[in-house]
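Engineer: One structure is given below, represented as C-alpha cells, and several questions about it will come after.
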Amino acid sequence: MRVLPFLLPLIPVLLATTITDLPELVVVTVATENTDGLKRLLESAKAFDINIEVLGLGEKWNGGDTRIEQGGGQKIRILSDWIEKYKDASDTMIMFVDAYDVVFNADSTTILRKFFEHYSEKRLLFGAEPFCWPDQSLAPEYPIVEFGKRFLNSGLFMGYGPEMHKILKLKSVEDKDDDQLYYTMIYLDEKLRKELNMDLDSMSKIFQNLNGVIEDVELQFKEDGTPEAYNAAYNTKPLIVHGNGPSKSHLNYLGNYLGNRWNSQLGCRTCGLEVKESEEVPLIALNLFISKPIPFIEEVLQKIAEFDYPKEKIALYIYNNQPFSIKNIQDFLQKHGKSYYTKRVINGVTEIGDREARNEAIEWNKARNVEFAFLMDGDAYFSEPKVIKDLIQYSKTYDVGIIAPMIGQPGKLFTNFWGAIAANGYYARSEDYMAIVKGNRVGYWNVPFITSAVLFNKEKLEAMKDAYSYNKNLDPDMSMCKFARDNGHFLYIDNEKYYGFLIVSDEYAETVTEGKWHPEMWQIFENRELWEARYIHPGYHKIMEPEHVVDQACPDVYDFPLMSERFCEELIEEMEGFGRWSDGSNNDKRLAGGYENVPTRDIHMNQVGFERQWLYFMDTYVRPVQEKTFIGYYHQPVESNMMFVVRYKPEEQPSLRPHHDASTFSIDIALNKKGRDYEGGGVRYIRYNCTVPADEVGYAMMFPGRLTHLHEGLATTKGTRYIMVSFINP
C-alpha cells in the first residue's frame with residue numbers, strides 16, 4: 001500500500017494526541033528573593049495545577065545584575081546540587097523557568113503533549129531568541145535554522161532527568177559566570193549537542209521569549225474567553241512566556257490576562273476573592289502634595305476630611321508650596337488638625353522641592369512605623385470616602401504592595417496610569433488602555449506607570465528610599481515608577497469601582513498669575529462638576545424637574561434660584577477688585593457706537609475676561625429654564641453682547657429710569673442681600689404695575705426684553721446693591 005505524501009505530516013500529530021503514558025513533569029526555578037515576579041509565576045502555575053519547586057530562597061545573590069551585565073552562574077550551581085536525585089530519572093521531564101519574569105498559560109499535560117507533538121525525538125529543548133547574548137561574536141557558529149529564531153535563551157528549557165543532570169554537571173561554574181553563555185557553549189559544541197540531543201524551540205511552539213519580538217506576540221481569546229498568547233510571525237500559540245531583557249513591561253501586560261487571570265467572557269478571574277477584613281485598624285500615613293497651582297483645593301481637603309478612616313489612626317503629611325493654597329491648608333488644619341495621630345506640615349514658600357518632599361515623606365512615614373502609606377496629589381478628588389479602606393483590603397487580599405485607584409479627567413481619556421511605555425520612557429497607549437479606562441475590562445492591572453494617588457504597603461514603603469530621586473532627569477512620579485520597574489516592584493491600577501476624578505489644572509496657573517481674586521470662577525470648562533457644586537444654587541436642579549412649576553413674581557417674570565451665594569460674593573469681589581466702573585453717563589467707549597441710552601454704573605464681563613465662561617454658563621443653565629417657561633422659543637447657543645454687573649449706591653446712581661432691554665429675554669441676578677448690605681431696591685414692571693423685591697441672593701429674574709416688559713430699577717436708599725444683568729439673544 002502506498003502512503004500519499006501529503007498525509008505524512010499528519011502522522012506525528014496523530015501519534016502525539018494519542019499518547020497517554022506521559023512522563024512526570026517537574027518544574028523548578030531559582031529565586032533568592034520572594035519578589036512580585038516570583039509571586040506571579042507561582043500564581044500562574046497554580047492556576048494550571050502546576051507545582052513549582054523554588055530553590056535558593058533566602059540565599060545571598062552573587063550572580064550579578066543580569067539585566068545589564070553577564071551573570072547568573074549561581075543558578076547553575078544551585079540547580080546542579082538539586083539535580084542529583086534525577087540523575088537516572090529517564091521517565092521524568094524537568095523544566096527550568098526563570099523566576100521573576102515568566103508566566104505559565106497551560107497545564108502539564110498540554111505542555112508535554114506539545115513537546116511530543118513537535119520534539120518527540122529530542123532530549124533537551126531550550127527557548128530561542130533573536131539576539132546572540134552575551135557574546136555576539138559567537139553568532140556565526142550557531143547552526144542555521146530553516147525557520148524561526150536561531151539563538152539560545154536560557155530562561156526557559158526542559159529535558160529528561162539524565163540529560164538535565166549531565167548538562168548541569170559538564171563544567172564547574174562560578175556564581176558570577178554567565179548562565180546563558182554556559183549553555184550556549186555546550187549547544188555550539190556539535191558533539192555535545194548531538195550527544196545530549198539538544199534543540200531550540202525556534203518557532204515558539206512551547207517557549208516564548210519576548211525580547212526583540214514583542215510586536216509579533218499578541219493577546220487573543222478563545223471562544224470560551226480563555227486568554228492565549230499568539231505569535232503572529234510563526235502562527236504558534238506558546239504556552240510559557242518569558243519577559244527577558246527590556247520586554248518585561250510587555251510581559252506585565254500579557255500577564256494581566258494569561259495564567260487564567262482575565263477571561264473575555266467571565267472577566268477578572270482573580271477578583272472577587274473573599275476580602276480579608278479585620279477588626280484591627282492599622283496606623284497609616286496620608287500624604288498630600290500640592291506643588292503646582294490646582295483649583296478647588298478646598299473641596300479636595302473637604303473630601304480628605306470625610307475619608308472613612310479614623311483620623312487618630314492617620315499620620316498626616318502635607319506639602320504645599322503654592323501661595324494661593326496656603327489659607328486652604330490653614331483652614332483645614334484649624335478644623336481637623338488636632339484629630340490626627342500626628343502631622344508634619346510644610347505650607348508656603350519653602351526651599352524644599354516637590355521631589356525632596358516626597359522622599360522626605362517616605363522616610364517620615366517609615367519613622368512613624370505605619371502599615372500603609374497613601375500618597376496623593378492635590379489634583380486627586382475622591383468622592384468615595386472608603387478609598388483608603390478599599391485599597392488596603394485589596395492590597396491584603398490580592399497580595400499587591402503598590403496599588404492606585406483609577407481616576408481620570410471627566411469626559412476625557414486622561415487618567416493616572418499608563419498602559420504601556422515607549423522606548424524613551426514616556427507614555428505609549430496599550431491595546432487595552434481604552435477598555436480599562438471605559439470600564440469594559442475591570443480588575444486590577446499591572447502597569448508601568450501610576451501617579452496622583454498611590455498606596456504602598458509597609459514592605460514596599462521600606463524599599464522606596466530615594467525612589468523619587470532615582471532618575472532626576474524625570475519628573476518625581478516617573479522616577480519612582482522607573483525605580484519600581486527596574487527593581488521588580490509591580491505597579492497596579494484598580495478600576496473595580498468609581499473612586500473620583502482628576503482635577504484639570506493645566507491652564508490654571510495662567511489664571512492665577514493674571515491676578516484673579518477667585519480664579520476657580522474661570523474653571524467652568526475645565527472642571528465643570530466642581531464648578532457647579534460650588535457656584536450653582538443648590539435649589540437649581542429642583543426647578544428642572546419635569547413636574548416643578550417655576551414661580552412667576554409678575555406676569556412672565558420668572559423668579560428662580562440660579563447662583564450660589566458664594567458665587568455672588570466672589571463676583572462682587574472680582575468686580576470691585578477690577579475697579580473700573582463706568583461713570584454712568586451716556587458716553588461709553590466700550591460699546592460699538594460709543595453711546596449708551598440707559599446708562600448704569602457697571603463693569604462688563606468681557607472687561608474681566610469672563611465673557612466666554614458666562615455665555616457657556618447661560619447656554620448650559622439658563623437656556624433650559626427659558627425653554628421650560630417660554631415654550632416654543634429655541635435659540636442655541638444663546639448670544640449676548642451685554643453682560644455686566646451693575647452697582648447702585650445712593651450717592652452714586654441709586655436707581656434706573658423706565659426702559660426696555662435690547663434683548664429677546666433678559667436675566668437679572670441679585671448678588672447681595674437686602675437688609676444686610678443695602679436698603680430699598682427692587683424692580684417695577686410698569687405695564688403690570690408689579691414690583692419684585694429681587695432680594696434673594698443668587699435668584700434670577702427672567703423676563704421678555706424689547707416689547708412687553710417696560711421696567712425700572714427702584715432706588716437704593718442705603719448701602720450698595722449689586723445685580724448681574726444679561727441681555728440674551730439681542
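The backbone N, Cα and C atoms fix where each Cβ goes, and this holds for glycine too.
What you see is the original sequence, not a version with the noted changes.
In case it's useful when we look at the structure, here is the feature table from Swiss-Prot:
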BINDING   VAL30, ALA31, THR32, ASP98, ALA99, TYR100, GLY245, PRO246, SER247, LYS248  UDP binding site
BINDING   ASP98, ASP101, HIS242  Mn(2+) binding site
MUTAGEN   PHE131 to Ile  Nearly abolishes glucosyltransferase activity
MUTAGEN   CYS132 to Ile  Loss of glucosyltransferase activity
DOMAIN    639-730  domain 'Fe2OG dioxygenase'
BINDING   HIS659, ASP661, HIS711  Fe cation binding site
MUTAGEN   ASP668 to Arg  In let-268(mn189); lethal effect
MUTAGEN   GLY682 to Asp  In let-268(mn198); lethal effect
Engineer: Just give the helix, strand and coil counts over the domain 'Fe2OG dioxygenase' (639-730), going by DSSP.
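Structural biologist: Tallied per class, the domain 'Fe2OG dioxygenase' (639-730) gives 3 helix, 50 strand, 39 coil.
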Engineer: Return the maximum Cα to Cα distance in Å (whole number) over the record's UDP-binding residues: VAL30, ALA31, THR32, ASP98, ALA99, TYR100, GLY245, PRO246, SER247, LYS248.
Structural biologist: 22
Engineer: When the Cα-Cα distance from ALA99 (UDP binding site) is computed for each of the recorded positions PHE131, HIS242, HIS659, which gives the smallest value?
Structural biologist: HIS242
Engineer: Given the binding-site residues ASP98, ASP101, GLY245, HIS659, HIS711, find the one whose Cα is closest in space to the Cα of CYS132 (mutagenesis position).
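Structural biologist: For CYS132 (mutagenesis position), the closest Cα among ASP98, ASP101, GLY245, HIS659, HIS711 is found at GLY245.
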Engineer: Within 10 Å of VAL30 (UDP binding site) (Cα-Cα), which of the recorded positions ASP98, PHE131, HIS711?
Structural biologist: ASP98
Engineer: DSSP secondary structure for SER247 (UDP binding site), reduced to helix/strand/coil, please.
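Structural biologist: DSSP assigns SER247 (UDP binding site) to helix.
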Engineer: Measure from the Cα of ASP98 (Mn(2+) binding site) to the Cα of every one of the recorded positions PHE131, GLY245, GLY682, HIS711, then give the nearest.
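Structural biologist: In terms of Cα distance, ASP98 (Mn(2+) binding site) lies closest to GLY245.
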Engineer: Within the same chain, and leaving aside ASP98, ASP101, HIS242, name every residue whose CB is within 8 angstroms of the centroid of the CB atoms belonging to the recorded Mn(2+) site, in sequence order.
Structural biologist: VAL97, ALA99, TYR100, VAL102, GLY155, LEU156, ASN209, GLY243, ASN244, LEU251
Engineer: Can you list the residues of the same chain, besides HIS659, ASP661, HIS711, whose Cβ falls within 8 Å of the Fe cation site's Cβ centroid?
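Structural biologist: The surrounding set, listed in chain order, is VAL598, PRO658, HIS660, SER666, GLY705, HIS709, LEU710, GLU712.
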Engineer: Roughly how many Å separate the Cα of PHE131 (mutagenesis position) from that of GLY245 (UDP binding site), to the nearest whole number?
Structural biologist: 11
Engineer: List the Cα distance (Å, whole number) between SER247 (UDP binding site) and HIS711 (Fe cation binding site).
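Structural biologist: That comes out at 74 Å between the alpha carbons.
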Engineer: Measuring Cα to Cα, how many Å separate GLY682 (mutagenesis position) from HIS711 (Fe cation binding site)?
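Structural biologist: Answer for this pair: 10 Å between alpha carbons.
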Engineer: Under 8 Å Cβ-Cβ from THR32 (UDP binding site), six or more apart in the same chain: what's there?
Structural biologist: GLY56, LEU57, GLY58, GLU59, LYS60, TRP61
Engineer: Tell me the Cβ neighbour count for HIS242 (Mn(2+) binding site), meaning other Cβ atoms within 10 Å of its Cβ, over all protein chains shown.
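Structural biologist: Result for HIS242 (Mn(2+) binding site): 24 neighbouring Cβ atoms inside 10 Å.
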Engineer: Work out how many Å separate ASP661 (Fe cation binding site) and ASP101 (Mn(2+) binding site) at their Cα atoms, rounded off.
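Structural biologist: Cα-Cα distance, ASP661 (Fe cation binding site) to ASP101 (Mn(2+) binding site): 73 Å.
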Engineer: Could you say whether, by DSSP, ALA99 (UDP binding site) belongs to a helix, a strand or a coil region?
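Structural biologist: For ALA99 (UDP binding site) - judged by DSSP and reduced to three states - the answer is coil.
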Engineer: Which one is closest to HIS242 (Mn(2+) binding site) in space, judged by CA to CA distance, out of the recorded positions HIS659, ASP668, HIS711?
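Structural biologist: Ranked by Cα distance from HIS242 (Mn(2+) binding site), first place goes to ASP668.
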